[in-house]
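To keep things clear, I will list the structure first and then write my remarks on it.
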Amino acid sequence: MSFVEDYLTKLQERPTIIENPNILKGSKIFNAIYRVDDFVYIHIQSIKSEDGYNQYNVIEPPRPTHDEMEEIEEKFALSIGDKEPPEDTKEKEKLIRSILDKILLRMRLSVPKEYVIYHFIRDKLYTGSLEPLIRDPYIEDISIPGLGHVYIVHKVFGPMRTSIKFENYEELDNLIVSLSEKSYRPVSHNRPVVDASLPDGSRVNFVYGVDISRRGSNLTVRKFSRVPTSITQLIMFGTLSSMMAAYIWTMLDEGMNLFVCGETASGKTTTLNAITAFIPPNLKIVTIEDTPELTVPHSNWVAEVTRETGGEGTIKLFDLLKAALRQRPNYILVGEIRDKEGNVAFQAMQTGHSVMATFHAANITTLIQRLTGYPIEVPKSYINNLNIALFQTALYDKKGNLIRRVVEVDEIIDIDPVTNDVVYIPAFTYDSVQDKMLFAGKGSSYLIENKIAVKRGIDRRNIGLLYDELQMRSRFLNLLVEKKIFNYYDVWDYILRARQMGLEEAIKYVSNI
């Protein structure tokens with residue numbers, strides 16, 4: 001593209017052109033360009049900015065002049081008139097393109113027509129100056145802390161400072177208002193803090209106005225993946241081991257209650273979404289979230305989202321969770337428990353509904369303190385309804401790369417009648433030196449030996465069969481990784497096949513692919 005060549009001529013040192021940034025993973029020194037699409041290229045540099053960040057420079061086609069854009073907008077408004085725009089975003093884009101094609105035929109422009117169309121659609125339909133970051137699949141998070149540069153977290157290079165910059169409050173406020181309106185949750189001075197979803201599904205938090213955000217309005221975007229990360233990808237990334245995944249598979253087969261816990265940005269929702277593929281296919285699932293992130297492969301899936309109106313029409317997680325109990329679900333999945341809906345979740349467990357959720361807690365002690373304290377206030381006698389607590393964290397490896405690891409999986413057994421403490425057993429622990437998940441092995445799982453064995457009618461002499469089954473499930477998942485079966489829905493299909501054929505036959509089948 002000519003605009004990329006124009007950019008390159010202004011550089012003192014020509015960067016390397018690469019197809020995939022992953023080839024530079026672990027590199028301390030880099031200067032490269034990669035393509036996002038025909039109109040967006042990214043130049044990444046290890047040259048530190050004054051605030052210590054590596055550089056992320058967006059390369060886009062030049063914009064038409066301000067006067068040209070004003071004229072185009074006026075003509076567009078006249079052309080579209082009172083036409084009702086289509087609901088579907090892609091159909092809207094088609095309509096805009098067809099109108100612009102006619103308008104631009106009769107205009108003399110300072111830039112090529114396709115550049116004008118790109119910028120018009122980028123600004124009017126999508127996310128404006130942030131759109132290149134939304135389109136880049138290697139970005140995890142986007143942060144506008146106020147006036148100044150936009151920052152990102154890159155999947156390969158970690159935190160970076162972008163070339164996108166806001167220099168006045170009006171420009172920044174206009175973006176925040178525009179994006180919140182496109183998210184159908186508009187900000188205002190009466191409602192300055194809003195959680196919403198962008199048109200592509202990414203989760204966004206808006207804080208509007210200099211009166212509450214001293215450096216100007218701010219936003220944080222957590223990028224959304226259209227196809228969820230699969231359990232085999234998490235095994236390949238090292239987030240969890242195949243044995244740990246096999247253990248979770250076994251537990252979800254038996255309707256166990258499970259929380260995925262960790263700090264912010266530790267990958268809790270990603271893991272929760274990945275393990276939903278282990279829930280038996282013939283069960284009814286209800287997902288309850290503030291912003292829609294969970295994607296469940298099951299056909300009998302009810303997806304519910306809260307509604308914030310600031311008045312009587314507000315629907316909170318608490319309301320949806322109470323309603324879900326009347327919908328006869330087999331599994332209830334809550335995007336994140338943080339308030340009194342946690343109490344309802346434990347009542348659901350008490351009445352025989354299986355529940356999974358994410359939760360902010362770094363360890364079992366913090367988990368219990370938060371669950372039993374204000375505002376959740378779960379009675380301690382209810383805590384053992386939660387069978388499994390999985391703890392995940394984000395950390396840096398020896399090369400300085402950001403990685404995510406499940407560092408402990410605890411089985412919650414009971415409440416000690418003397419000390420009133422929660423009794424639990426760590427089923428898996430993490431060895432940070434070897435970067436390995438350690439399974440305590442045969443005889444170590446209370447849930448396998450005292451719940452699953454009893455449920456299946458297996459006597460204590462034959463409990464070893466359940467551990468053998470764990471090994472087979474682990475082997476099956478390892479084979480999927482070896483065969484590079486990573487697509488979320490493909491993995492789901494192979495798990496269904498294993499259910500139909502039996503594990504032994506499924507292992508033979510995958511081995512011969």
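Glycine residues also receive a Cβ, built from the backbone N, Cα and C atoms like all the rest.
Here Swiss-Prot flags Thr239, Ala265, Gly267, Lys268, Thr269, Thr270 as ADP binding site. In the three-state DSSP assignment, the secondary structure recorded for Gly267 (ADP binding site) is coil. Non-local neighbourhood of Gly267 (ADP binding site): Thr239, Gln392, Ala394, Arg404, each in the same chain, at least six residues away, with C-beta under 8 Å from its C-beta.
According to Swiss-Prot, the Mg(2+) binding site annotation covers Thr269, on the basis of experimental evidence. Around the Cβ of Thr269 (ADP binding site), 20 further Cβ atoms fall within 10 Å across all displayed protein chains.
DSSP assigns Met69 (mutagenesis position) to a helix. Using a 10 Å radius centred on the Cβ of Met69 (mutagenesis position) and all shown protein chains, the other Cβ atoms total 15. Met69 to Glu appears in Swiss-Prot as a published mutagenesis result, with the remark: Significantly reduces localization to the membrane; when associated with E-72 and E-76.
According to Swiss-Prot, the experimentally introduced change Ile72 to Glu is described as follows: Significantly reduces localization to the membrane; when associated with E-69 and E-76. Annotation for Ile72 (mutagenesis position): spatial neighbours Pro64, Leu100, Ile103, Leu104, Met107, Val116, Phe120, criterion Cβ-Cβ under 8 Å with sequence separation of six or more.
Swiss-Prot documents Phe76 to Glu as a published mutagenesis change and attaches the note Significantly reduces localization to the membrane; when associated with E-69 and E-72. Within its own chain, Phe76 (mutagenesis position) has Ile96, Ile99, Leu100, Ile103, Phe120 as residues 6 or more apart in sequence whose C-beta sits under 8 angstroms from its own.
Cβ contacts within 10 Å of Asn190 (mutagenesis position), excluding its own Cβ and spanning all protein chains shown: 6. In Swiss-Prot, a mutagenesis experiment is listed as Asn190 to Glu, annotated with the note Does not affect ATPase activity. Shows a reduced ability to form hexamers upon ATP binding; when associated with A-336.
Swiss-Prot lists Lys268 to Ala among its mutagenesis entries, and the accompanying note reads: 50% decrease in ATP hydrolysis. Decreases ATP binding. Cannot form oligomers. Can complement a deletion mutant.
In Swiss-Prot, a mutagenesis experiment is listed as Lys284 to Glu, annotated with the note Does not affect ATPase activity. Shows a reduced ability to form hexamers upon ATP binding; when associated with A-336. Residue density at Lys284 (mutagenesis position): 15 other Cβ atoms are found within 10 A of its Cβ, drawing on all protein chains shown.
When secondary structure is read from DSSP and collapsed to three states, Asp290 (mutagenesis position) falls in the coil class. Using a 10 Å Cβ-Cβ cutoff, Asp290 (mutagenesis position) registers 20 neighbours. Under mutagenesis, Swiss-Prot gives Asp290 to Ala with this note: Does not affect ATP hydrolysis and ATP binding.
Looking at Swiss-Prot, the entry for mutagenesis of Arg307 to Lys says: Does not affect ATPase activity. Shows a reduced ability to form hexamers upon ATP binding; when associated with A-336. Under the DSSP three-state reduction, Arg307 (mutagenesis position) is assigned to strand. Cβ neighbours within 10 Å of Arg307 (mutagenesis position), excluding its own Cβ and spanning all shown chains: 14.
Same-chain residues at least 6 positions away in sequence with a Cβ under 8 Å from that of Glu336 (mutagenesis position) are, in sequence order, Lys268, Thr269, Glu289, Asp290, Ala357, Thr358, Phe359, His360. Here Swiss-Prot notes a mutagenesis experiment, Glu336 to Ala, with the remark: Retains very low ATPase activity. Cannot restore archaellum assembly or swimming in a deletion mutant. Does not affect ATP binding. Forms a stable oligomer after ATP binding. Shows a reduced ability to form hexamers upon ATP binding; when associated with E-190; E-284 or K-307.
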Extra residues within 8 Å (Cβ to Cβ centroid of Thr239, Ala265, Gly267, Lys268, Thr269, Thr270), ADP: Val260, Gly262, Ser266, Thr271, Leu272, Gln392, Arg404
Asn190 (mutagenesis position) versus recorded positions Met69, Ala265, Lys284, Arg307 - nearest by Cα: Arg307
Residues satisfying Cβ distance under 8 Å from Ala265 (ADP binding site), sequence separation of at least 6: Glu140, Asp141, Val153, Arg222, Ala394
Count of other CB atoms lying within 10 Å of the CB belonging to Lys268 (mutagenesis position): 25
Spatial neighbours of Thr270 (ADP binding site) that are distant in sequence (at least 6 apart) but have CB under 8 A: Pro228, Thr229, Leu234
Separation of alpha carbons, Lys284 (mutagenesis position) and Met69 (mutagenesis position) (Å): 51
DSSP three-state assignment for Glu336 (mutagenesis position): strand
